[in-house]
Amino acid sequence: MAKGFYISKTLGILGILLGVAAVCTIIALSVVYAQEKNRNAENSATAPTLPGSTSATTATTTPAVDESKPWNQYRLPKTLIPDSYRVILRPYLTPNNQGLYIFQGNSTVRFTCNQTTDVIIIHSKKLNYTLKGNHRVVLRTLDGTPAPNIDKTELVERTEYLVVHLQGSLVEGRQYEMDSQFQGELADDLAGFYRSEYMEGDVKKVVATTQMQAADARKSFPCFDEPAMKAMFNITLIYPNNLIALSNMLPKESKPYPEDPSCTMTEFHSTPKMSTYLLAYIVSEFKNISSVSANGVQIGIWARPSAIDEGQGDYALNVTGPILNFFAQHYNTSYPLPKSDQIALPDFNAGAMENWGLVTYRESSLVFDSQSSSISNKERVVTVIAHELAHQWFGNLVTVAWWNDLWLNEGFASYVEYLGADYAEPTWNLKDLMVLNDVYRVMAVDALASSHPLSSPADEIKTPDQIMELFDSITYSKGASVIRMLSSFLTEDLFKKGLSSYLHTYQYSNTVYLDLWEHLQKAVNQQTAVQPPATVRTIMDRWILQMGFPVITVNTNTGEISQKHFLLDSKSNVTRPSEFNYIWIAPIPFLKSGQEDHYWLDVEKNQSAKFQTSSNEWILLNINVTGYYLVNYDENNWKKLQNQLQTDLSVIPVINRAQIIHDSFNLASAKMIPITLALDNTLFLVKEAEYMPWQAALSSLNYFTLMFDRSEVYGPMKRYLKKQVTPLFFYFQNRTNNWVNRPPTLMEQYNEINAISTACSSGLKECRDLVVELYSQWMKNPNNNTIHPNLRSTVYCNAIAFGGEEEWNFAWEQFRNATLVNEADKLRSALACSKDVWILNRYLSYTLNPDYIRKQDTTSTIISIASNVAGHPLVWDFVRSNWKKLFENYGGGSFSFANLIQGVTRRFSSEFELQQLEQFKADNSATGFGTGTRALEQALEKTRANIDWVKENKDAVFKWFTENSS
């Protein structure tokens, strides 16, 4: 599943400069709302009503839970192994006379008894069963022998089970089949089998679609809903004749539905053995464009008819074939299925989902309009497609046995997405962006004492909430970062060889992460050119089983090199023990006297002449930032690097110019170097035209904005930024012929946006005049938006910030009428840039109205308002006042609460705010925080660190900016 909560490069830059906090650090998904019970009931009553009390899903209640009973344990027992399912589903796309959208289903599951048992335990969630002989299921054997009689069936809500108690025992080795008939709500909760809605003109259209990961296949039909319980699935859908149906496999047969001639019944080919969370089926009025890849795979891009007609699926179609072919070569394994459908959904919780053969996306992650979408939108599409297609092998063909190893699925896909996208767009240098997008973003979280290791013991991850909490930036971005490091020190060829062996060995089955280490080690053992200092497992277990990362410190006078667990707050208490005592085995590529060399640090401290320098030479560690660690030097070497940057910055690689800025600011935050040294590392930016160093600087200085935009420090800080960015602004003004053209490369286009955003936010008059004029021209002629798509987020946000009610209302009207999701996203984010508190308060009230803001976008919109210094107190008051209501009514199991907590607390830097946060925790302890629990602890830790940092650095920072802003 792709990272859910996405902010474009442009919007991310705006966030840095206008106080909009960077909220991409944690994987964030949107608020899941309570089911609507009475909407549109007057329009139609064609769907059946839900059954009465005889088949209600009333849970079995007992005074105390007996944990010894298998149905009270969250993990399935090993007694039964599923072989196959036959599932028939009929979604009703109009509400019944209760006002509910529902679906009806029939399911037959075939399973083998692995251990003798007198109880069948299978997952079921929010399903109403039709009783058959006073029971919810019918059981039989395949060999004709009598099956045990059913004593009773019950639904256990806590563990989400349908439990079948038998009067006798199932026989080990014998196969059985169990039938059930059920109904469920086709709710708009973005989980399981759900509905998505969109407008076509004035007509509301409804889509029936799915999102099974992690534990919601059970909400669609009764199933053994764990990733290791692989089986074959035979899916049949019944739907109106004017619609189309899709599933993981190609249709096998379509025919009129005998009971209703207005409907079609389509049976799909049986799937290979696969996990329940990868199932998908969709009924809609969508259209598609298609092609056949070089390897004979049928490719389809599906979306709303208007989006397809306007060519918004063309780019996705053009890159899908090459990316599929790239991964087939990269894995040395053919694509496992006959077709690859990808579909853009109006309402979708995550960024995308890798359902095998039918990948589902948010519209913004799949559709691209060449006239209205930005280069950032285009990059988003190609990287998310690459991420999801990477999963078709790694995750789908071979699947982790349990969610505690989710990092292997998502971390791997988050790494190779850059390789696949780079293959599709070879001129973009996308692989370099991983340093900014993943390595540096996740370090901000992994440097906290409340972080967690990539891999957890399986018995620590049991409940759906615990599973969902794993979908965070550690899993995705740290996973990607350490796999990138592994591939780098092994070499890509060796890495691919081990990977191919792993996939061939475990195809259609399940693994633990140690299986990958074993196959990579085999590849190492078969050659002699690459010989790490220890086995792959010995090296990598220290990166997988320990939280955090080291700071590598070099003394160029003595040649001493050492490592230490890096903590943003050096006073924080690390309560999680490590069997490795927070010592890592770190590969260290370095540059000295213009020559590259390599070193392994596998102890806490060592000494080598390699790290000693003469009076006129410097050393630079972690070339191209392939290692997942920070680097610190003695003061003398820092000064030499600064002198080099200010005399001839081209001698130092672009990525490492960004690294010098990033690492020094983090070291300063941890009080390992003076804050003024880190600030000195930005002086060379007046001569810098490359994107990565500028972006690293702006990301680092964003923390200063959050800490100081309510204090006197902010004035000289803005003046300094204005001084540094002015040459860059006029450089791009000249390069683009006064903003008429765009620079040729991706990185240049991103830095053009940096230049405009920074210049406007720091008060450069020429920039303000530019954005106000562009926005004014659009307001005069709303049907002719001449603002280039790359610049729209920047122009919209700044014009709204500089303007008032008229500018905001115009943007709101354009947002309401936007037909392209990328344009709507730009406007929705820019609407949070207003400086008028009453406007922001009104906008906040709109966020919980799904007629105004889609539910998938609620969290990101609230966070955008909170990240505006004028809107921050409004949102904090709102969250505190409404937490219980939000948590109980809007889905405690969604990812959004972690992001809400993180987004609202980013500015906290005073004792008063810490007290408020502690009181918030105490006041809501009974309600709980669900998947936001860890985020709350991180917020408390970060707030304490912020308080100390501001106290210690405010005067020095104020003095430095004052002295360097003239």
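Glycine is no exception: its Cβ is also placed from the backbone N, Cα and C atoms.
Shown in sequence order, Ala2, Gln342, Ala352, Met353, Glu354, Val359, Tyr361, Ala413 are the residues of the chain, 6+ apart in sequence, with a C-beta less than 8 angstroms from the C-beta of Glu388 (mutagenesis position). Marked as active site, proton acceptor by Swiss-Prot on the basis of sequence analysis: Glu388.
As annotated by Swiss-Prot, substrate binding site applies to Gly351, Ala352, Met353, Glu354, Asn355. Gly351 (substrate binding site) falls outside any helix or strand according to DSSP and counts as coil.
Residues or ranges marked as Zn(2+) binding site in Swiss-Prot (evidence: sequence analysis): His387, His391, Glu410. Glu410 (mutagenesis position) is surrounded by 28 other CB atoms, counting those within 10 A of its CB over all protein chains shown. In the three-state DSSP assignment, the secondary structure recorded for Glu410 (mutagenesis position) is helix.
Just so you know, the Cβ of Glu354 (mutagenesis position) picks up 27 other Cβ atoms within 10 Å once every protein chain is counted. In Swiss-Prot, the entry for mutagenesis Glu354 to Ala states: Reduces substrate affinity of SLC6A19-mediated amino acid transport. The structure shown retains the original residue.
Annotation of the published mutagenesis Glu388 to Ala in Swiss-Prot: No impact on substrate affinity of SLC6A19-mediated amino acid transport; the original residue is retained in the structure shown. Under the three-state DSSP scheme, Glu388 (mutagenesis position) falls in the helix class.
Quoted from Swiss-Prot, the note attached to the mutagenesis of Glu410 to Ala states: Reduces substrate affinity of SLC6A19-mediated amino acid transport.
One entry in Swiss-Prot concerns the mutagenesis experiment Tyr476 to Phe. Its note says: No impact on substrate affinity of SLC6A19-mediated amino acid transport. DSSP assigns Tyr476 (mutagenesis position) to a helix.
Cα-Cα distance from His391 (Zn(2+) binding site) to Glu410 (mutagenesis position): 8 Å (rounded to the nearest whole number). Other residues of the same chain near the substrate site, with their Cβ within 8 Å of the Cβ centroid of Gly351, Ala352, Met353, Glu354, Asn355, are Met1, Ala2, Gln213, Ala350, Val359, Thr360, Tyr361, Glu388, His391.
Between the CA atoms of Tyr476 (mutagenesis position) and Asn355 (substrate binding site) there is a gap of 18 Å, rounded to the nearest whole number. Shown in sequence order, Met1, Ala2, Glu354, Glu388, Ala390, Phe394, Gly395, Asn409, Phe412, Ala413, Ser414, Glu417 are the same-chain residues outside His387, His391, Glu410 whose Cβ sits within 8 Å of the Cβ centre of the Zn(2+) site. Gly351 (substrate binding site) and His387 (Zn(2+) binding site) are 10 Å apart (CA-CA, integer value). A Cα-Cα distance of 13 Å separates Gly351 (substrate binding site) from Glu410 (mutagenesis position). Proximity of Asn355 (substrate binding site) to non-local residues of its own chain (separation of 6 or more, Cβ distance below 8 Å) is seen for Thr210, Met212, Asn248, Leu278, Leu279, Ala280, given in sequence order.
Each of the binding-site residues His387, His391 was scored by the number of other CB atoms within 10 Å of its CB, and the largest score is that of His387.
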